[in-house]
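**Q** This is the structure I have questions about; it appears just below.
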Amino acid sequence: MGPASPAARGLSRRPGQPPLPLLLPLLLLLLRAQPAIGSLAGGSPGAAEAPGSAQVAGLCGRLTLHRDLRTGRWEPDPQRSRRCLRDPQRVLEYCRQMYPELQIARVEQATQAIPMERWCGGSRSGSCAHPHHQVVPFRCLPGEFVSEALLVPEGCRFLHQERMDQCESSTRRHQEAQEACSSQGLILHGSGMLLPCGSDRFRGVEYVCCPPPGTPDPSGTAVGDPSTRSWPPGSRVEGAEDEEEEESFPQPVDDYFVEPPQAEEEEETVPPPSSHTLAVVGKVTPTPRPTDGVDIYFGMPGEISEHEGFLRAKMDLEERRMRQINEVMREWAMADNQSKNLPKADRQALNEHFQSILQTLEEQVSGERQRLVETHATRVIALINDQRRAALEGFLAALQADPPQAERVLLALRRYLRAEQKEQRHTLRHYQHVAAVDPEKAQQMRFQVHTHLQVIEERVNQSLGLLDQNPHLAQELRPQIQELLHSEHLGPSELEAPAPGGSSEDKGGLQPPDSKDDTPMTLPKGSTEQDAASPEKEKMNPLEQYERKVNASVPRGFPFHSSEIQRDELAPAGTGVSREAVSGLLIMGAGGGSLIVLSMLLLRRKKPYGAISHGVVEVDPMLTLEEQQLRELQRHGYENPTYRFLEERP
């Protein structure tokens, strides 16, 4: 038998060495335990998780796992404990136990579940009943809370929600962000928590919503925003205008805007009679989104169409407001976390400071928004007046042609009536907006708005009266004009409907109490509404009537003045005024004065103590001295409730 190997000789010669049969079972146990431990550490770092981030995960009845900061692999609990990691406070305690060197201050549940392979729960057998699991780990975060920085890709929207009265988990806040994006037809790209209020509890969430893949969004604006609509050159936008008319009037002040004049629908190929008409009809062309729509709108008017520029400026103003509020909220959250150890009075002062900053910011944005609306309204009024003047010039040119062509006259009349209709629509929308915001102010301007609409109707009737100078043309176009007037009519009778947000007193509209329903405008037969209002007026000869109507139709007549509505809104500026027009205005003024006097008399009669006479009053000698003094005091306007029983005494 050969000599033994050196290793065998060493084992047999060393004193106190355990025999070989005892070492073999120990080695087998170690070899069996190694695959079991390796199965628990088999989970690899997810694609969305950093390899060195501190995290814990656990399922009820299985070994609790934690991430190794050096390798990024999941390791089992050293004490082989099985915990149900559901309570955030228990998760925080376990994180501090696993990572004592990191000074864990808070925990946050991940937004995505990760696969955990061969999670056998410490089974020593070679097989697992359920080897694969999906688990949502908890992140162990050291230090104070800092909101996560989110990337906003091109074409996406950055939004946030704060609810100071609700303290929800991060999972619930993440679901709210998903629901908010889904309600707008978008998908959630990323989210971050705001304003912590406990362990894994937050009062707000910020998130990024992006359009679904394959959705074209070249301008990078919000999906569904009206400013993203682009019209090819030469296209008709009358349909979009009609759709906007069908929508209900917006209630909030921020959403109020005045519809601008758009390109008219022209079915005929007859060229416009004036080159000025071509300059008025705006052409909406797609333009790239400006860097700052507010500055572009105020600084460089006319770069793009008025309606598109206003919508973009309003959207950019809201985006700027959201960015500023988000920055203030972040600073507030950081200051609140840093001031936890300060006295209560100091923390209260800090909160009041940030509240004042937010209030100042809101006031600045509100003033900018009001300035934006007023500028837009002023520009729209100017556009409406220019378009109306151009349409009236075209109508007069078509009538004065030799010989006048019925087709051109009808086309020019349609343009003119639509221009007047836009002014009526603008007046109605302005009144409805004021009624929704300030009912008292709307009550004060009711008479002015009603008078304005009446002036527009009179102006239209006088323009239609010019057709009587050509009886053959008037007879030929009478059916078409009647149909056109019926479709385009929008006068004071439209104010019968209650304005949005108005009180029950406004349900009567702007119609005076003694007025009847306005009938649709009809083609005049040699007379106007002023002639009908004063039947005692003698009828003028055709030449004088024609001169009067031409002077009234061209931008010269009806110098209606109002404190709420500028003169340019009611009638074109001019110099020539006929005597008949002045007489009509005087009659209207006298009627208005009579209504005011009657209203004052009715109000005075409604007083509880009757009218106070300031003339000579005959003293009844049968009255006592006290009653005579009471009469004298009441005559000078003094009303003392103490003496009321004397009046009621028989």
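Including glycine, each Cβ sits where the backbone N, Cα and C put it.
Although substitutions are noted, the structure shown does not include any of them.
Quick paste from Swiss-Prot:
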BINDING   His174  Cu(2+) 1 binding site
BINDING   His561  Cu(2+) 2 binding site
DOMAIN    50-212  domain 'E1'
DOMAIN    293-484  domain 'E2'
MUTAGEN   His426 to Ala  Reduced affinity for heparin. Reduces homodimerization
MUTAGEN   Arg429 to Ala  Strongly reduced affinity for heparin. Strongly reduced homodimerization
MUTAGEN   His433 to Ala  Reduced affinity for heparin. Reduces homodimerization
**Q** Determine, to the nearest whole angstrom, how far the Cα atom of His426 (mutagenesis position) is from the Cα atom of His433 (mutagenesis position).
**A** 10
**Q** Just to verify a number: CA distance, His174 (Cu(2+) 1 binding site) to His433 (mutagenesis position), in angstrom, no decimals.
**A** 38
**Q** Mean pLDDT across the domain 'E2' (293-484), rounded to an integer, is what?
**A** 85
**Q** Enter the number of other CB atoms within 10 angstroms of the CB of His426 (mutagenesis position).
**A** 19
**Q** Give me the count of other Cβ atoms within 10 A of the Cβ belonging to the residue listed as 'Cu(2+) 1 binding site'.
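**A** So the number of other Cβ atoms within 10 Å of the residue listed as 'Cu(2+) 1 binding site' is 21.
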**Q** Indicate the candidate from Arg429, His433 with the smallest number of other Cβ atoms within 10 Å of its Cβ, considering only these mutagenesis positions.
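**A** Comparing Cβ neighbour counts within 10 Å for the mutagenesis positions Arg429, His433 gives Arg429.
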